[in-house]
Amino acid sequence: MLIIGERINGMFGDIKRAIQERDPAPVQEWARRQEEGGARALDLNVGPAVQDKVSAMEWLVEVTQEVSNLTLCLDSTNIKAIEAGLKKCKNRAMINSTNAEREKVEKLFPLAVEHGAALIGLTMNKTGIPKDSDTRLAFAMELVAAADEFGLPMEDLYIDPLILPANVAQDHAPEVLKTLQQIKMLADPAPKTVLGLSNVSQNCQNRPLINRTFLAMAMACGLDAAIADACDEALIETAATAEILLNQTVYCDSFVKMFKTR
């Protein structure tokens with residue numbers, strides 16, 4: 001299970017201020033904390049309030065790399081910002097994200113191939129997020145076909161079946177789990193899968209409990225990666241334990257510590 005730390009995001013007040021003031025301290029503190037917590041990649045999102053998203057993304061990449069060698073997941077709807085961030089990355093990166101719209105596919109798949117980056121593909125188009133598994137899977141098939149068309153290795157494609165909050169779209173969760181299982185049958189080798197895990201508990205009570213419960217369920221259905229709160233100790237313990245019980249890693253008495261430090 002690849003944990004992608006979610007916290008360096010301009011939607012959070014401290015990161016928003018850090019970007020506005022070009023203060024690296026909060027960004028670097030969260031990079032360190034998430035890596036110590038068990039993250040093996042860091043999502044970087046400048047947030048919606050920033051006017052110059054290109055320079056903001058460049059800055060985020062630079063200051064994060066000063067303290068961390070983890071994979072950086074460049075999270076933006078602004079393709080120019082993603083491209084600028086990729087050029088600043090010292091190590092292999094991940095693009096977050098494209099949907100199945102042809103216009104975006106034709107730009108972001110070649111960009112990922114050019115930079116040797118992994119790419120997150122969303123199972124949706126401009127009409128929105130599907131309610132059922134069959135429609136999600138149809139979009140996943142389009143993304144798999146695009147990877148083949150543009151030469152993106154299948155193991156570098158991370159398909160996100162898009163979970164919504166349990167308090168407003170409770171019926172989506174079983175459909176997402178079903179989609180996770182089916183995605184693994186679309187190609188050989190199969191594409192990877194990823195979820196924005198915290199979305200499942202947005203505006204809910206007991207968010208950490210919902211997050212870690214759904215993580216274990218999703219892992220049992222084949223989930224490979226999650227953009228999540230890497231500083232939630234119980235969440236990381238759940239991920240480490242699920243790997244053992246799914247026979248994905250060999251048991252040792254210090255399995256949680258091993259998960260965090262591998």
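Even glycines carry a Cβ here, placed using N, Cα and C.
According to Swiss-Prot, the domain 'Pterin-binding' annotation covers 1-246, on the basis of sequence analysis.
Per Swiss-Prot, the feature (6S)-5-methyl-5,6,7,8-tetrahydrofolate binding site maps to Asn96, Asp160, Asn199, Gln202, Arg207; the stated evidence is experimental evidence. Cβ neighbours of Asn199 (mutagenesis position) (same chain, under 8 Å, six or more residues apart in sequence): Leu162, Ile163, Leu164, Pro165.
Swiss-Prot lists Lys184, Gly222, Asp224 with the feature Ca(2+) 1 binding site. For Lys184 (Ca(2+) 1 binding site), applying a Cβ distance below 8 Å and a minimum sequence separation of six or more within one chain yields Ala190, Thr193, Gly222.
According to DSSP, Asn199 (mutagenesis position) is assigned to a helical segment. Asn199 to Ala appears in Swiss-Prot as a published mutagenesis result, with the remark: 20-fold decreased affinity for methyltetrahydrofolate and nearly abolished catalytic activity.
Feature annotation from Swiss-Prot assigns Ca(2+) 2 binding site to Gly222, Asp224. According to DSSP, Asp224 (Ca(2+) 1 binding site) sits in a coil region rather than a helix or strand. Taking Cβ-Cβ distances under 8 Å and a sequence separation of 6 or more, the neighbours of Asp224 (Ca(2+) 1 binding site) in its chain are Met1, Leu2, Tyr158, Lys192, Thr193, Val194.
Residues Asn96, Asp160, Asn199, Gln202, Arg207, recorded as binding (6S)-5-methyl-5,6,7,8-tetrahydrofolate, reach a greatest CA to CA spacing of 24 Å. Cβ neighbours of Asp160 ((6S)-5-methyl-5,6,7,8-tetrahydrofolate binding site) (same chain, under 8 Å, six or more residues apart in sequence): Ser97, Ile120, Gly121, Leu122, Thr123, Thr193, Val194, Leu195, Gly196. The C-beta environment of Asn96 ((6S)-5-methyl-5,6,7,8-tetrahydrofolate binding site), restricted to residues of the same chain at least 6 apart in sequence and closer than 8 Å, consists of Asp43, Asn45, Cys73, Leu74, Asp75, Ser76, Ile120, Ile227. In this structure, Asn96 ((6S)-5-methyl-5,6,7,8-tetrahydrofolate binding site) is part of a beta strand by DSSP.
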